Amino acid sequence: MGSMAAAAEAAQEEETVVFRSKLPDIEIPSHLTLQAYCFEKLPEVAARPCLIDGQTGAVYSYGEVEELSRRAAAGLRRLGVGKGDVVMSLLRNCPEFAFTFLGAARLGAATTTANPFYTPHEIHRQASAAGARVIVTEACAVEKVRGFAADRGIPVVAVDGDFDGCVGFGEAMLDASIEPLDADEEVHPDDVVALPYSSGTTGLPKGVMLTHRSLVTSVAQQVDGENPNLYFRREDVVLCLLPLFHIYSLNSVLLAGLRAGSAIVIMRKFDLGALVDLTRRHGVTVAPFVPPIVVEIAKSPRVTADDLASIRMVMSGAAPMGKDLQDAFMAKIPNAVLGQGYGMTEAGPVLAMCLAFAKEPFEVKSGSCGTVVRNAELKIVDPDTGATLGRNQSGEICIRGEQIMKGYLNDPESTKNTIDKGGWLHTGDIGYVDDDDEIFIVDRLKEIIKYKGFQVPPAELEALLITHPDIKDAAVVPMIDEIAGEVPVAFIVRIEGSAISENEIKQFVAKEVVFYKRLNKVFFADSIPKSPSGKILRKDLRAKLAAGIPTNDNTQLKS
């Protein structure tokens, strides 16, 4: 029986319709550690600008960044960090983010990245789950972690000031008395180097274990080869505006820029005037954006085509972009190629990328999110039967390759539910591949709400809501929003006799979560629709929204 089952499985694998990049596979040096890979061409670029701090104007050459990462590694080791440990980076974009990440990598440690504007509860939960040994943060988050860290004996390093109970970044990491790390620790390509948190297709945030091999492969899939899919040149100036605590920016901006030898201009936060100023001053040529930034540029009368004339490439990820928006935006950036990518944290994160970005570009279609990256396989499966589908048939997108995650930290069950026995990562996204190998996303199986590219897990908000004494049951689903893409809205069942209002519920949630997880609207219902197994029927609730629901505080839905 066992041999028959194996034969049947092998036959099914042979019948699988697999899609690959139009670009040929390349040799990827996945035996290298991430830092060795990024600095492999250091002798050629040592004197070139590497990181430019948009706020202070400080410029760090490639040679300086490499040395400072060694110094940061020595500083982290002095704070007790060793191979297999975890460093929490609780920072907005800044040079210290790069020094810390690369320094931890040299020690064989992993970095778990988090948004400094998270609430204390959100930060503490991630730091505890990840097992952080050191927290590197900035002024806006010091108060959120100081007590938590002191209780657990975790050193806190502050990059931008002197605070009681913290050590300064310069003193801890960059002091001249600290000898830079001479030799990196013995690191295996399958050791974890990045530990971002993602909700995957469902549930609460989970630690995504990305290894040195994962990230080397993912970056190489983008920028390596004679005809790279993402053609970064050494003379390029890449804008690093999207938050580095998000894996897309860490991978496709910082690490890809380092590998290519480009200059990287770091912005701490989005400000349209500052963006224009930095673009003019430094001659920015590559600008990775998300659609909300594209919307603001497209609609702002303050931005002219002259302001952004140096930009030759605009990478848009995290959410789909319609043709009307593209046209309005391109009028402001007439010299640029605009294209989209498609990613998922668990996939390393890039699954697909626009081939108009290649050194030898291809014609691409509007609305496509690109073609699967090279050295990887993609298939479309029927979400109900698991059967493989062909071209122009919509189903769940699955990806396989060395770039995908090792698994979820301490969560084998969720790992098993996401990566099947054949090594295919199931994205929870519904899409199809057309006759030209271009991928189109049409729907989402997974529950995650995408607010301006940020993940909002419904389960997290639901768990919070039902802790309120006036709330009997709750469900959270996305509602379409022109600016944000999606916003979270809640369906609430009040306990008998309660008169709790929409505003009271919104305020209750706002105190506990980061700004982008706050509820946009609250609707009251007699009950939450659920399957026999108790699973919330989110499609039913989304259908109610699509049908149009009155939005006053007294809305009562009959289920």
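Positions of Cβ are set from backbone N, Cα and C atoms, glycine also.
Keep in mind that what you see is a predicted model, and the values were worked out from it rather than measured.
Residues or ranges marked as ATP binding site by Swiss-Prot on the basis of similarity to another entry: SER198, SER199, GLY200, THR201, THR202, LYS206, GLN340, GLY341, THR345, ASP429, ARG444, LYS535.
The (E)-4-coumaroyl-AMP binding site annotation in Swiss-Prot covers TYR248, SER252, ALA318, GLN340, GLY341, THR345, MET353, LYS446, LYS450.
Secondary structure at LYS452 (CoA binding site), as computed by DSSP, is coil. Per Swiss-Prot, the feature CoA binding site maps to LYS269, LYS452, GLY453.
Long-range Cβ proximity for GLY395 (mutagenesis position), meaning a same-chain Cβ under 8 A and a gap of 6 or more residues, is found for ILE380, VAL381, ASP382, PRO383, LEU389, ILE430, GLY431, TYR432. Here Swiss-Prot notes a mutagenesis experiment, GLY395 to Arg, with the remark: In ral1; reduced lignin content and increased accumulation of 4-coumarate and ferulate in roots; confers increased tolerance to aluminum.
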Densest Cβ environment (other Cβ within 10 Å) across the binding-site residues GLY200, GLY453 belongs to GLY200
Measuring CB to CB from THR202 (ATP binding site), give everything in the same chain under 8 Å that is also at least six residues away in sequence. GLY428, LYS446, GLU447, ILE448, ALA459
Given the binding-site residues TYR248, LYS269, LYS452, GLY453, which lie within 10 A of THR345 (ATP binding site) by CA-CA distance? TYR248
Measuring CA to CA, name the entry from the binding-site residues GLY200, LYS269, ARG444, LYS452, GLY453 that ends up nearest GLY341 ((E)-4-coumaroyl-AMP binding site). GLY453
Can you see whether DSSP assigns MET353 ((E)-4-coumaroyl-AMP binding site) to helix, strand or coil? strand
Relative to the Cβ position of GLY341 ((E)-4-coumaroyl-AMP binding site), how many further Cβ atoms are located within 10 Å? 24
